[in-house]
Amino acid sequence: MTMDEQQSQAVAPVYVGGFLARYDQSPDEAELLLPRDVVEHWLHAQGQGQPSLSVALPLNINHDDTAVVGHVAAMQSVRDGLFCLGCVTSPRFLEIVRRASEKSELVSRGPVSPLQPDKVVEFLSGSYAGLSLSSRRCDDVEAATSLSGSETTPFKHVALCSVGRRRGTLAVYGRDPEWVTQRFPDLTAADRDGLRAQWQRCGSTAVDASGDPFRSDSYGLLGNSVDALYIRERLPKLRYDKQLVGVTERESYVKASVSPEAACDIKAASAERSGDSRSQAATPAAGARVPSSSPSPPVEPPSPVQPPALPASPSVLPAESPPSLSPSEPAEAASMSHPLSAAVPAATAPPGATVAGASPAVSSLAWPHDGVYLPKDAFFSLLGASRSAVPVMYPGAVAAPPSASPAPLPLPSYPASYGAPVVGYDQLAARHFADYVDPHYPGWGRRYEPAPSLHPSYPVPPPPSPAYYRRRDSPGGMDEPPSGWERYDGGHRGQSQKQHRHGGSGGHNKRRKETAAASSSSSDEDLSFPGEAEHGRARKRLKSHVNSDGGSGGHAGSNQQQQQRYDELRDAIHELKRDLFAARQSSTLLSAALPSAASSSPTTTTVCTPTGELTSGGGETPTALLSGGAKVAERAQAGVVNASCRLATASGSEAATAGPSTAGSSSCPASVVLAAAAAQAAAASQSPPKDMVDLNRRIFVAALNKLE
């Protein structure tokens, strides 16, 4: 077909036929229902007494009034539904369809073999595969006849769409209206005759061909195509409509049964087209002579044994044959870029040439084209069959088996400046993931295996270090004794030390938590008195860090250091007690000079001595003690407390000078005890606490007396 014939065929009218409604299929929506009585009544009313249309309805794209592409040539109510036959006559629309069909891969595949290729018809069959009727919404005859005026027009137009909302509305395109009606087996001969009479009579009422009714453009058609992509289950509906109408029993251009995956697989078709173009370029024209490089006539080669030909089938594509070569050209020119192709010229020779000494079966073996995919076993079988021809063609030649080449030898190891060998990354990877032993440096061992013996040039490694200690807390706490450290055995170095520190052994961690909870209890808080700087704050008592395990073998030195620290505290406390005892003695001496007696003060204690052991010089003792007690009284009234033992020493010396009878007697006679009680009561009544510090001091003295 020439170019002019193709263009004239492209602008020729295209007929489309199909059902607008099926009476045996109930629609999903009530507004789409078209009963048979209503349809026949509308046809009689609009056809002026005839069951057909008197005025041609417009035919558009997706109910777009600006995209009118033709008219409805016939419409008739048949046994199964309302049938329609339309005619596409818009030149602009047909030209757009022709240009778009040239870019479509689905259209390039062509129709079924008995049909003639027609790109315009195939494009319309794939893009607008459904028919849709625009009519009034009526459910019965009474509602249809109740309207008046312009609303009495039952049908408005018929649209070409991607898929119809009513079931069974599949569109069939063709160049001949008679051929289109024959695609539907549900139409009887009488139905076809009535449709034929309508389209022949509708020629005078068709749209004027001089004025193109299509006022849209390619952008509007592209927008409609995008909308069609979002139709849910479009292909299953088209397949159902195709089976319902019965188009599957006859050949047509309908693409409803073609899946998108099969439509996009055009590799075989492109290989077929490329093979045809190569064969046409290699085959000389009729009457042309092939030039020869040698003056001698060419020798006709013997015909090789050819494999049996495959039966012709539209689904089987012929394999691409290599380009034919002239007899003067060498056979190596047709070899493929394969490692074994240079050694197997018989397998790569063209089908029309043979090699001397080769068997017919081997000489007929040809490499397939790139579009054929072979399994691995079949590929190596072909290589094995071609390898048998190598000794025949080249005596003494040995074909290499298709096995993996041996691994290259590793690079030698060179000693570095510090004496250790330089090892590459490949050697390290081989040691970890393969059975590789470096002959130059056997000191490296594989992971998860015991290391081999060291090189004799290396010195003997030192023995393992003994058990060491590791601190539990940060290194900042240097004042903590070694008893708070954790001991790690040298034999367990293979395990992680952090595992021991952070809960590796559950018993040790539990004991640490219990010790911390016991130390944080409120019962261990020390006492504080009002007026002190730390009153109201919880103060912890000093505790000795005793080994929780009960053992004392490794903590003897630490306990000794702790005992020394606590001995110093005990000495300080004892010194304070001696000072307080001296203060009480001075207050006792001061009370002897006071004549009045009162009740004993709660802050003083009486010293019990035998009453029968009284000295003869008892009258001189208060007088002798009064001179030393005057200074103490003055200091007591001034709020000064002497925290030393001088008063007790002075009183003892004065008592010694008073007479020999008092030096050998008891430390406190009965008169002195009574006088001390009276003096303390008078001092307590006469000198009240001056400030809070004095009050706290007296309370602290009373507390120490209770402890004693």
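The backbone N, Cα and C atoms fix where each Cβ goes, and this holds for glycine too.
Sequence-distant neighbours of His63 (active site, charge relay system) (same chain, 6+ apart, CB under 8 A from its CB) are Ser132, Ser134, His157, Ala159, Cys161. The active site, charge relay system annotation in Swiss-Prot covers His63 (among others).
Summarising the annotation, Swiss-Prot assigns active site, charge relay system to Ser132 (among others) and lists experimental evidence as the type of evidence. All chains included, 21 other C-beta atoms sit within 10 angstroms of the C-beta of Ser132 (active site, charge relay system).
In the three-state DSSP reading, Ser134 (mutagenesis position) counts as strand. Quoted from Swiss-Prot, the note on the mutagenesis of Ser134 to Ala is: Almost complete loss of protease catalytic activity.
Here Swiss-Prot notes a mutagenesis experiment, His157 to Ala or Gln, with the remark: 22-fold loss of protease catalytic activity.
Experimental mutagenesis is annotated in Swiss-Prot for His157 to Glu, with the remark: 12-fold loss of protease catalytic activity. Secondary structure at His157 (mutagenesis position), as computed by DSSP, is strand. Other C-beta atoms found within 10 angstroms of the C-beta of His157 (mutagenesis position) number 18, with every protein chain shown included.
Swiss-Prot lists His157 (among others) with the feature active site, charge relay system.
For the recorded site, Ser225 (mutagenesis position), the DSSP three-state label reads helix. Here the Cβ of Ser225 (mutagenesis position) has 14 other Cβ atoms within 10 Å, regardless of which shown protein chain they belong to. Record note (Swiss-Prot), mutagenesis Ser225 to Tyr: 150-fold reduced catalytic efficiency. The unchanged residue is displayed.
According to Swiss-Prot, the experimentally introduced change Asp227 to Asn is described as follows: 1300-fold reduced catalytic efficiency. For Asp227 (mutagenesis position), the same-chain residues lying six or more positions away in sequence with a CB closer than 8 A to its CB are Asn62, Ser162.
With a cut-off of 8 Å between CB atoms and residues at least 6 apart in sequence, the same chain places nothing near Leu229 (mutagenesis position). One mutagenesis experiment catalogued in Swiss-Prot, Leu229 to Arg, is accompanied by this note: 1800-fold reduced catalytic efficiency.
Neighbour density for Ser134 (mutagenesis position): within 10 A of its CB lie 14 other CB atoms from the protein chains shown. DSSP assigns His63 (active site, charge relay system) to coil, not to a helix or a strand.
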